[in-house]
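This report concerns only the one structure given below.
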Amino acid sequence: MPIAVGMIETRGFPAVVEAADAMVKAARVTLVGYEKIGSGRVTVIVRGDVSEVQASVAAGVDSAKRVNGGEVLSTHIIARPHENLEYVLPIRYTEAVEQFRN
């Protein structure tokens, strides 16, 4: 089963926290991290089965938009990322998140 990567980029930290919370509650995904981009941009990253990641990203977008001042800047899902990406980008399952892995 392919392990997909889902990302939501927001403007503002409260919106990304709301998105992350909704994402892990809506589907069987694991939150693997977040990245502060600068200028108020923050990206949250989840991993899981393709259909679960799709559902979680949709839920995260809806929730982030409800935050006062929250703005979703971009979303993306990579269904089957190449294994090399895991060693270069911050999308790996780390020891800290392993206990939450489905």
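Every residue gets a Cβ built from N, Cα and C, even glycine.
A quick note: this is a predicted structure, and the numbers were derived from the prediction, not measured.
Database features (Swiss-Prot):
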type	residues	note
DOMAIN	4-90	domain 'BMC'
MUTAGEN	Glu95 to Ala	Form hexamers poorly
DSSP residue counts for the domain 'BMC' (4-90), split into helix, strand and coil: 36 helix, 35 strand, 16 coil
Other CB atoms, at most 10 A from the CB of Glu95 (mutagenesis position): 6
